[in-house]
Amino acid sequence: MDRLSFLTFIMLILASYRLTHLIVFDKITEFIRKPFMKKKRIVDQNGHVDEKSVPASNFGYMLNCYWCAGVWCAILIGLGYLFLPRIAIPLIFILAIAGAQAILETAVGVGVKLIDVLKSLQTMMNDKKS
C-alpha cells in the first residue's frame, strides 16, 4: 500500500463504525453477545426488582463495549483491506454505505425531534402572550 486515498480512508472509517455498531448494539447480532452475558437482579431503594444483562467474561465486556469492539473491528477491517482485498473491499463498500446511512438517519431523527421541541416552545410562548 503506497498511498491511501481520502475516500478510501473515509470508507474504512465508516465500515469500521458500522461493523462495530452491528456487533455491539444491533438486535440481529444479539445471538453472538448472549452467550457472553448473564442476568443480574438489581433491587433499588424502594424494593423494585430489575433484571439487567451484564458481561459474564472479558470477551463479554469486549462485545458490550463500543470502544473495545471498535478497536478490534478497525483492526479486522484494516487487515482485511491490506491482506485480503478481493474479499474485504466489497464488504467494506457495503458496510461504508450502511454506516453513512446510519449516521444520516441519526441526524435526521435528531433534526425531527429538534423541530418538534422548537414547535412546542413556540406554542408555549404564543400561549403565554395570549
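Placement of Cβ uses the backbone N, Cα and C atoms for every residue, glycine included.
One natural variant catalogued in Swiss-Prot, Phe6 to Leu, is accompanied by this note: In strain: ATCC 6633. If you draw a 10 Å sphere around the CB of Phe6 (variant position), it holds 7 other CB atoms from the protein chains shown.
One natural variant catalogued in Swiss-Prot, Ile89 to Val, is accompanied by this note: In strain: ATCC 6633. Note: Ile89 (variant position) has non-local neighbours Tyr81, i.e. same-chain residues 6+ apart with C-beta under 8 A of its own C-beta. DSSP assigns Ile89 (variant position) to a helix.
Quoted from Swiss-Prot, the note on natural variant Leu91 to Val is: In strain: ATCC 6633. In sequence order, Ala15, Gly80 make up the list of same-chain residues 6 or more apart from Leu91 (variant position) whose Cβ falls under 8 Å from its Cβ.
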